[in-house]
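First up is the structure itself, then whatever we jot down about it.
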Amino acid sequence: MTDVTGAPADVLHTLFHSDQGGHEQVVLCQDRASGLKAVIALHSTALGPALGGTRFYPYANEAEAVADALNLARGMSYKNAMAGLEHGGGKAVIIGDPEQIKSEELLLAYGRFVASLGGRYVTACDVGTYVADMDVVARECRWTTGRSPENGGAGDSSVLTSFGVYQGMRAAAQHLWGDPTLRDRTVGIAGVGKVGHHLVEHLLAEGAHVVVTDVRKDVVRSLTERHPSVVAVADTDALIRVENLDIYAPCALGGALNDETVPVLTAKVVCGAANNQLAHPGVEKDLADRGILYAPDYVVNAGGVIQVADELHGFDFDRCKAKAAKIYDTTLAIFARAKEDGIPPAAAADRIAEQRMAEARARR
């Protein structure tokens with residue numbers, strides 16, 4: 001871990017007592033003129049420069065921000081490894097309410113901090129930051145992706161994210177039912193924002209039956225008007241209890257799989273775009289005990305990170321789609337490893353990712 005001499009005591013406590021992941025570097029950033037306070041955490045650069053987004057969030061204190069950055073950076077190492085990218089994992093968090101303090105001056109200052117790492121960290125969008133923000137950051141830092149097409153970027157990544165989740169569903173169907181086709185399968189989608197909407201399109205094109213819910217009723221109404229065959233239910237609680245549900249796709253908030261939802265879930269497969277779907281590590285065992293196949297979220301939702309990584313080399317949609325299509329094979333390999341080792345799929349994915357990172361370190 002990097003030297004953080006002079007950091008507040010609560011931050012030091014978080015760094016040295018909460019970091020069990022062997023992070024390589026943590027940078028505390030402050031620019032008084034713009035009001036910037038940020039944390040950049042690099043978990044691993046074994047496979048290449050750390051890649052991960054910038055989260056802009058009103059954390060209660062610096063220690064909470066550091067803890068989130070450490071956790072998110074570690075997650076990106078595993079995601080990037082399983083996506084087959086030549087990138088390690090990193091994450092940055094900017095402390096504060098973006099609605100209150102986000103400014104061009106602050107984003108430019110942040111870009112200078114990222115640039116000071118000399119390419120060890122490549123940033124992108126995350127919660128609270130958008131394509132337009134990355135355009136500003138890129139004015140001070142060439143190690144920025146997730147930019148607008150007008151500024152050399154690829155733009156919205158929801159198309160490839162949904163395509164990757166769709167490939168994960170096909171892999172689950174192949175593993176469980178011996179056939180990757182989703183025709184006549186019933187798929188329930190919780191959250192039909194940009195990613196969920198595109199996922200609906202893929203499923204309908206293949207002849208699946210689709211059931212949806214979203215807290216934004218106007219979004220659901222627009223979707224069902226456009227696709228009358230789509231069935232809407234009141235809420236997620238109703239969705240997970242739908243009779244004869246084959247696949248459940250959490251595509252909204254994290255923690256969708258928990259002690260309350262798993263016991264009543266009727267689906268045989270869980271495969272969705274939401275991050276951090278498992279509320280706690282014991283949930284996956286609960287799923288397995290009920291005979292429910294779980295496709296690890298960070299594997300199947302990797303289409304977005306595949307896109308932003310490709311942007312660094314001059315974005316090509318067809319090349320990205322071909323890479324995202326490999327999520328099918330990767331997911332099948334995870335299920336096979338899980339069966340071979342007698343462990344849940346998420347644990348199998350972690351083992352494969354750790355093996356790839358260890359092999360990369362050994363080659364150095």
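Keep in mind that glycine also has a Cβ here, set from the backbone N, Cα and C atoms.
None of the substitutions listed is reflected here, since the structure keeps the original residues.
The Cβ of K91 (mutagenesis position) has 29 other Cβ atoms within 10 Å, all protein chains considered. The active site annotation in Swiss-Prot covers K91.
Non-local neighbourhood of H197 (NAD(+) binding site): S158, S162, L223, each in the same chain, at least six residues away, with C-beta under 8 Å from its C-beta. DSSP assigns H197 (NAD(+) binding site) to a helical segment in the three-state reduction. Sequence annotations record features per position, and here Swiss-Prot assigns NAD(+) binding site to G191, V192, G193, K194, V195, G196, H197.
A mutagenesis experiment is reported in Swiss-Prot for this position, K79 to A, and the note states: Loss of activity. Cβ environment of K79 (mutagenesis position): G89, Y298, V299, A302, V305 lie under 8 Å away, each six or more residues apart in the same chain.
Here Swiss-Prot describes K91 to A as a published mutagenesis experiment; the accompanying note says: Loss of activity. In the three-state DSSP scheme, K91 (mutagenesis position) is classed as strand.
One entry in Swiss-Prot concerns the mutagenesis experiment A124 to G. Its note says: Displays lower activities toward aliphatic amino acids, but higher activities toward L-phenylalanine, L-tyrosine and L-methionine. Cβ neighbours of A124 (mutagenesis position) (same chain, under 8 Å, six or more residues apart in sequence): L51, G52, G53, T54, M134, T144, T145, G146, V308.
Cα separation, G193 (NAD(+) binding site) to K91 (mutagenesis position), rounded: 24 Å.
The Cβ of G196 (NAD(+) binding site) has 27 neighbouring Cβ atoms from other residues within 10 Å, across all protein chains displayed. With respect to Cβ neighbours within 10 Å, the binding-site residues G191, G193 differ, and G193 shows the lowest count.
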